[in-house]
Amino acid sequence: MPSDSCLLSLTVLQRLRAICPPLSTFYLFFVIFVVSTIFHCHRRLGLVPAPWASPSLVVFPPRHMPREGMFTIRVKGRLGNQMGEYATLFALARMNGRLAFIPASMHSTLAPIFRISLPVLHSDTAKRIPWQNYHLNDWMEERYRHIPGHYVRFTGYPCSWTFYHHLRPEILKEFTLHDHVREEAQAFLRGLQVNGSQPSTFVGVHVRRGDYVRVMPKVWKGVVADRGYLEKALDRFRARYSSPVFVVTSDDMAWCRKSITASRGDVAFAGNGLQGSPAKDIALLMQCNHTVITLGTFGIWAAYLTGGDTVYLANFTQPNSPFHTVFKPEAAYLPEWVGIAADLGQPNTVGSGHASARAPKRHWGALL
């Protein structure tokens with residue numbers, strides 16, 4: 001016969017079973033909690049599916065937009081343009097006390113190459129925001145220090161050091177190459193020799209041609225870099241440094257091989273000469289000590305990030321060129337850079353060609 005203590009224990013157990021839910025109920029509540037948490041997190045944060053994507057795609061619920069406002073920028077152009085747009089957004093947001101967010105397409109272009117840090121704005125969120133479009137010229141103006149509006153989207157092709165040079169250390173950090181990109185470029189440079197010896201001075205050379213060959217003479221009344229300019233630029237470095245090697249990148253490598261004298265053994269033609277490999281080209285240029293550039297924002301950025309001495313093509317348009325309304329040389333090239341004047345009389349250039357004379361709808365930056 002059970003003792004009184006056993007009977008008491010059985011009675012307590014029966015009462016607990018009566019008032020406590022079964023274990024399966026606890027499992028059900030736990031599953032609901034986990035699913036709910038995942039659902040709400042998924043709505044707020046969508047991670048970019050890439051190994052370089054440290055920022056998240058930011059999704060703000062409609063009633064939780066940043067009260068201090070936010071800046072973004074409309075993406076236009078290729079790599080050089082987007083680097084200029086990113087740096088300008090970075091600087092103007094800091095200057096105006098706003099949060100800065102980049103479009104997902106800009107992240108897809110820059111993040112595989114550089115260690116950028118600005119967060120990405122989800123496209124679904126961007127569509128719900130009442131943006132105020134704000135056009136930027138390609139140079140800093142005083143009014144840009146006090147930009148009105150809470151939700152501002154910049155337009156234009158800004159790529160001028162006048163926007164962001166006061167933040168140069170931070171800009172250099174934003175455009176730090178990923179290790180694997182940098183190491184691939186360095187491996188190429190280590191394999192170069194000048195007359196059988198390892199060079200100590202590397203000069204990156206970027207030759208921009210492409211559609212500029214026809215657009216410059218017909219639309220902008222200007223020229224592209226010719227053989228004479230490149231000879232002068234390279235000779236300047238040969239006179240200043242002992243046994244330099246020139247690392248040539250271009251979107252028209254066939255023209256470079258015909259036009260740049262390589263008989264001295266100090267010229268290396270790098271890359272495949274296609275516009276589809278900008279990451280490799282800019283990485284090579286950035287690992288050099290000095291830079292020679294022709295036209296385009298790509299070359300300007302390569303020189304800016306490299307440091308060292310820079311030689312650029314100057315005075316490449318006629319005095320009455322409409323190019324002067326959208327481009328200021330003093331805002332594009334750092335004061336310490338050295339310009340070599342273009343030959344405006346080179347044959348089959350100014351006023352020739354087969355392109356339509358009608359001015360394009362795009363800003364010149366779209367061609368760079």
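Quick reminder: no glycine exception, Cβ is built from N, Cα and C everywhere.
Copied over from Swiss-Prot:
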{"type": "VARIANT", "residues": "Gly46 to Ser", "note": "In strain: BFM/2Msf, C57BL/10SnJ and pgn2"}
{"type": "VARIANT", "residues": "Ala50 to Gly", "note": "In strain: BFM/2Msf, C57BL/10SnJ and pgn2"}
{"type": "VARIANT", "residues": "Pro62 to Ala", "note": "In strain: CAST/Ei"}
{"type": "VARIANT", "residues": "His150 to Gln", "note": "In strain: BFM/2Msf and C57BL/10SnJ"}
{"type": "VARIANT", "residues": "Arg214 to His", "note": "In strain: pgn2"}
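When the Cα atoms are compared, His150 (variant position) and Arg214 (variant position) turn out to be 42 Å apart.
Summarising the environment of Arg214 (variant position), the number of other Cβ atoms within 10 Å of its Cβ, over all protein chains shown, is 15. Every protein chain considered, the tally of other Cβ atoms within 10 Å of the Cβ of His150 (variant position) stands at 16. DSSP assigns Arg214 (variant position) to a helix. Under DSSP, His150 (variant position) is assigned to coil, being neither helix nor strand in the three-state scheme.
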